[in-house]
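A.B. asks: Pasting a structure here, questions to come.
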Amino acid sequence: MSGLHILAFGAHADDVEIGMAGTIAKYTKQGYEVGICDLTEADLSSNGTIELRKEEAKVAARIMGVKTRLNLAMPDRGLYMKEEYIREIVKVIRTYKPKLVFAPYYEDRHPDHANCAKLVEEAIFSAGIRKYMPELSPHRVESFYNYMINGFHKPNFCIDISEYLSIKVEALEAYESQFSTGSDGVKTPLTEGYVETVIAREKMFGKEVGVLYAEGFMSKKPVLLHADLLGGCK
């Protein structure tokens, strides 16, 4: 296959939506191919079931315009630095050949989110080594960025999602089992105004960069701008 433009990894289905659903919708609307890879089935989540979460993930993907979504069924709360996990992620990277890869930001209250970022970073490096898993052709990712799930960290750069906030909210609301208690659910940090908190964060980031809403991202490397700083104005 020719490869994805963007491949976003998350520890659980809904992680990617929380961090960058607006950005994904923005790029799929422009015709770019975007994929999502969830590492676990979130089987330890307080609400919902594995089967329901997978159905919700399919709905959210469709809302964002994502045609490729995978789940590696790694153990929830067991995302440790293991060679077998790195190899599985390398297979995904080499199969789908993304230009850009995203994963959660390392500083997050949930250990699975931080460990997901570390595993993906290791896999990106290994995916470019020719003699590592030689049965698959090597692939070098052009850039690796981190999106935010929990917290209000100061981003290295932002992407304007003002026109796509409604899609982000719709994608999040697809996870009804996670963001509302329902008749048989229990209260968690996700059910107590979490979506509203995410919206407030994107509004804050937007205010800092002069737009209505924006998603913030982190990068360990300097970011090269591909647009005129003056927007073509003279």
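Note that Cβ sites are derived from N, Cα and C of the backbone, with glycine treated the same way.
Small disclaimer: the values here were computed from a predicted structure and weren't measured.
Annotation comment: Swiss-Prot describes His12, Asp15, His113 as Zn(2+) binding site, evidence class experimental evidence. Swiss-Prot documents Asp112 to Ala as a published mutagenesis change and attaches the note Loss of activity.
Help me picture these features in the structure, burial and contacts included.
C.D. replies: The C-beta environment of His113 (Zn(2+) binding site), restricted to residues of the same chain at least 6 apart in sequence and closer than 8 Å, consists of Ala11, Asp15, Pro104, Tyr105, Ile149, Asn150. DSSP gives His113 (Zn(2+) binding site) a helix state.
Here the Cβ of Asp112 (mutagenesis position) has 24 other Cβ atoms within 10 Å, regardless of which shown protein chain they belong to.
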A.B. asks: Within 10 angstroms of the C-beta of Asp15 (Zn(2+) binding site), what count of other C-beta atoms is obtained when all protein chains are considered?
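C.D. replies: Excluding its own Cβ, Asp15 (Zn(2+) binding site) sees 27 Cβ atoms within 10 Å.
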A.B. asks: Within the same chain, and leaving aside His12, Asp15, His113, name every residue whose CB is within 8 angstroms of the centroid of the CB atoms belonging to the recorded Zn(2+) site, in sequence order.
C.D. replies: Gly10, Ala11, Asp14, Val16, Ile18, Pro104, His110, Asp112, Cys116, Ile149
A.B. asks: Rounded to the nearest Å, what's the C-alpha distance separating Asp112 (mutagenesis position) and His12 (Zn(2+) binding site)? Just drop the number here, would you?
C.D. replies: 9
A.B. asks: Across all chains shown, how many C-beta atoms besides its own are within 10 angstroms of the C-beta of His12 (Zn(2+) binding site)?
C.D. replies: 28
